[in-house]
Amino acid sequence: MNGDVQSVIRGYLERAQVAKTMSDAGRWNEAGDLLRQLMTDVKSCKISASNRDEHDARNTFLRALEANLKLVQQNVRDEDDLHEAMTRQSGSPEPPADPDVWSKPSPPLPSSSKFGATKKGVGAAGPRPREISKSTSSMSTNPADVKPANPTQGILPQNSAGDSFDASAYDAYIVQAVRGTMATNTENTMSLDDIIGMHDVKQVLHEAVTLPLLVPEFFQGLRSPWKAMVLAGPPGTGKTLIARAIASESSSTFFTVSSTDLSSKWRGDSEKIVRLLFELARFYAPSIIFIDEIDTLGGQRGNSGEHEASRRVKSEFLVQMDGSQNKFDSRRVFVLAATNIPWELDEALRRRFEKRIFIPLPDIDARKKLIEKSMEGTPKSDEINYDDLAARTEGFSGADVVSLCRTAAINVLRRYDTKSLRGGELTAAMESLKAELVRNIDFEAALQAVSPSAGPDTMLKCKEWCDSFGAM
């Protein structure tokens, strides 16, 4: 069996282990969902028609998954039957059948599973429930505890092929949550040329995202493109900007996600959000999933203070990361993440990021270009010495440099007393200030007001981590 198939099967085995853990914990519905999805993925694997070993391995694995799914389904049925029996035992006795005394009871509703399949035998035995008045049913339920309705139609746009995503298996608020993170390639107009510096990062992203779409025949076998990358560095160095730029240049659908986007108060729904995120990324492929502050989502597992819900989300995320790296899946999904504290990442998650790149603070040339670019479109004096400003902003991040330029531009206003002006006088004064030039004195005042936001300790720790675990 070749290495590609072995690698894929290892990923499937990890997902099967997650399903077993869910089943052992009594989370049978979630285990059933994962097993069904896993069986679908295994069946869709494209393997050589002439390789009997690969066919036998896949069939054996499918039989094992099917056996586990039957056990899970039996547990779900047993739990439902027990719940129904307890409900009948604690409910009211069978009403008289005299139609003059009692109204005819309504027929029992079939109990449906999560996927719309009707349970066999449910409602065939036991007393039929009495008709419940509207007033009684409305009093028995707290409206605050009821999930919103499921009107998912029209939330998601069509993909490039004109197809619509079937989101009927998800609650509407879950679909809305993921839709809020998505920007189609027509909504993003940035370019890598807008990003100053970071030449090594641009090169790797160009090789991993743009070129495979232009010349896919080259990126085969060992040259298969990278699927996941994490950018580690101090805050304000342009990690988010470069993610948006590469998504625009490659005409990819862009998902920007934080830990709060993946959170829900409903048990099990956070995992569904993660699953839907990757399903939509594959549906709208080519796609880029950008996860900011990945350390808040993928921190070290096993900590004493870690909540069970957090572990479940991490497990689902790891499973989906492996799913998006299926070598037999031609739908291009690239996972790009950023962090300021990479040493907090879980080891299993760190392994899934094939490229781990250090993003340093901008050097003197990058700072000069950034000051010049920031001042474009703003009236300024020719006396401004950009070389001197670049030299005096050592230790500044890209965001700090932009903040310095904005402060200098605002300082034009502070050179004049506008506190006593009102109405037309204030409007006229502000209109004249639009043409006022930004001068050296404004930058001098800005340098006194703006300090570097990134501490040297953070910079050093990021560099040490990338020296130990980086992969360029």
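Cβ from N, Cα, C; glycine included.
Record features, source Swiss-Prot:
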MUTAGEN   Arg36 to Cys  In ct46ct99; loss of function. Does not affect mei-1 degradation. Prevents mei-1 degradation during the transition from meiosis to mitosis; when associated with A-92
MUTAGEN   Glu66 to Lys  In ct46sb18; gain of function
MUTAGEN   Ser92 to Ala  Abolishes phosphorylation by mbk-2. Abolishes interaction with mel-26. Prevents mei-1 degradation during the transition from meiosis to mitosis; when associated with C-36
MUTAGEN   Ser92 to Asp  Phosphomimetic mutant. No effect on the interaction with mel-26
MUTAGEN   Gly126 to Ser  In ct46sb9 and ct46sb17; gain of function
MUTAGEN   Arg128 to Cys  In ct46sb22; gain of function
MUTAGEN   Ile195 to Lys  In ct46sb3; dominant negative
MUTAGEN   Pro225 to Leu  In b284; dominant negative
BINDING   Gly233, Pro234, Pro235, Gly236, Thr237, Gly238, Lys239, Thr240, Arg351, Arg352  ATP binding site
MUTAGEN   Pro235 to Leu  In ct93; dominant negative
MUTAGEN   Glu308 to Asp  In ct46ct101; null. Formation of an abnormally large polar body during oocyte meiosis II. Myosin thick filaments are disorganized in body wall muscles in an unc-29 (e1072) mutant background
MUTAGEN   Arg351 to Ala  Severe loss of ATPase activity and complete loss of microtubule severing activity
MUTAGEN   Arg352 to Ala  Severe loss of ATPase activity and complete loss of microtubule severing activity
Cα-to-Cα gap, Gly233 (ATP binding site) vs Arg351 (mutagenesis position), nearest whole Å:
18
Rank aside, I only need the closest one: which of the mutagenesis positions Pro225, Glu308, Arg351 has its C-alpha nearest to that of Arg36 (mutagenesis position)?
Glu308
Densest Cβ neighbourhood among Pro225, Gly233, Pro235 (recorded positions), 10 Å radius:
Gly233
Using only C-alpha positions, which one of Ile195, Pro225, Pro235, Lys239 is spatially nearest Arg352 (mutagenesis position)? These are the recorded positions in the record.
Pro225
Under 8 Å Cβ to Cβ from Lys239 (ATP binding site), same chain, six or more residues apart: give me those in sequence order, or none if nothing qualifies.
Leu231, Gly233, Asp292, Ala338, Ile359
DSSP-derived class (H/G/I helix, E/B strand, else coil) of Arg36 (mutagenesis position):
helix
With Arg351 (mutagenesis position) as the reference Cα, tell me which of the recorded positions Glu66, Pro225, Thr237, Glu308 is the closest one.
Pro225
Test of understanding: give the count of other CB atoms lying within 10 angstroms of the CB of Arg352 (mutagenesis position).
20
Looking at the recorded positions Ile195, Pro225, Thr237, Glu308, which has the shortest Cα distance to Glu66 (mutagenesis position)?
Glu308
When distances run from the Cα of Pro225 (mutagenesis position) to each of the recorded positions Ile195, Pro235, Thr237, the nearest one:
Ile195
Near Thr237 (ATP binding site), which residues of its own chain have a C-beta under 8 A away, given they sit six or more steps off in sequence?
Ile359, Pro360, Leu361, Pro362, Ser397, Gly398, Ala399, Ala454
Round to a whole number and give the Cα-to-Cα distance in Å for the pair Glu308 (mutagenesis position) and Pro235 (mutagenesis position).
30
Give the helix, strand or coil assignment DSSP yields for Arg351 (mutagenesis position).
helix
C-alpha spacing of Ile195 (mutagenesis position) relative to Pro235 (mutagenesis position), in angstrom:
16
Neighbour tally for Glu66 (mutagenesis position), based on other Cβ positions within 10 Å of its Cβ:
11
Let me check the 10 A CB neighbour count of Glu308 (mutagenesis position). How many other CB atoms are there?
9
